[in-house]
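Enquirer: Here you go, one structure.
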Amino acid sequence: MKLTYQFFIFWFFLPFFAISGDDDYKNLIFKGCANQKSPDPTGVFSQNLKNLFTSLVSQSSQSSFASVTSGTDNTTAVIGVFQCRGDLQNAQCYDCVSKIPKLVSKLCGGGRDDGNVVAARVHLAGCYIRYESSGFRQTSGTEMLFRVCGKKDSNDPGFVGKRETAFGMAENGVKTGSSGGGGGGGGFYAGQYESVYVLGQCEGSLGNSDCGECVKDGFEKAKSECGESNSGQVYLQKCFVSYSYYSHGVPNIEPLSGGEKRQHTERTIALAVGGVFVLGFVIVCLLVLRSAMKKKSNKYDAY
């Protein structure tokens, strides 16, 4: 059985992980569906798959990674994992993962009547679920599933060197847990070097050393696939990487888990906007009052 991935871009924005609204982590990036369905006359496989999804969604409220096996019979058992980005809070992780089971059915088809596909993967911007039937052919953790590159080159003579340094920081960061954006449940790193913002994430099943190697391989593929493009995202079987170049410097980027800081920023903006509104209102009132007084003065001057 060979897993055939069918890829498409549902939403494209730059930078991919950096400056995005709170709901963007639920946007669909790609899906992969096996070209074979599991015969399921008794409905056992479908029930195991349903139980698998229920367990994965439940655990996503407490952690950013889990691996689950549903069923005991080798012919109907299902193995699955979910992984959330390291900068998502538990509530965001749950919100993201809980969207996927219905998407699997919608994008890959299946059900008790016509059988479910024996393996599938649905990847959103902030999380993914992948599952496979017991005994399904295993693929390399560094097999490339999907990539997207920016349409423009950086036009910066020093870009390659800056990107290389940023890549090195990420490779070390996913191994040591050193990150500007949080982590947990698989190596995660988000940070910047000069004008390059970079992100790396591994599946929680990888150890630190394997994670570093996977991310390194991802960045090598990003260089070969995207050349000097100003941005790129590469998704491998067990890790994914992203980079974005900003000609005027990386803007202030908050991790999605920085709730307090973001709320404080939002309050500051709200106060600033409110202050501008009040100031404008006062100015208008003063202008009206001045106009009225001027008319009154002109009236007296006429006598």
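Glycine is treated like the rest: Cβ placed from N, Cα and C.
This is the original sequence, none of the listed changes applied.
Just lifted these from Swiss-Prot, have a look:
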type	residues	note
DOMAIN	27-136	domain 'Gnk2-homologous 1'
DOMAIN	141-248	domain 'Gnk2-homologous 2'
MUTAGEN	Leu287 to Ala	No effect on targeting to plasmodesma
MUTAGEN	Val288 to Ala	Retention in the endoplasmic reticulum
MUTAGEN	Leu289 to Ala	No effect on targeting to plasmodesma
Enquirer: Using DSSP, how many residues in the domain 'Gnk2-homologous 2' (141-248) fall into helix, strand and coil?
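Expert: The composition, in the requested order, is 37 helix, 34 strand, 37 coil.
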Enquirer: Over the span of the domain 'Gnk2-homologous 2' (141-248), how high is the average pLDDT in this prediction?
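Expert: Taking every residue of the domain 'Gnk2-homologous 2' (141-248) together, the mean pLDDT is 89.
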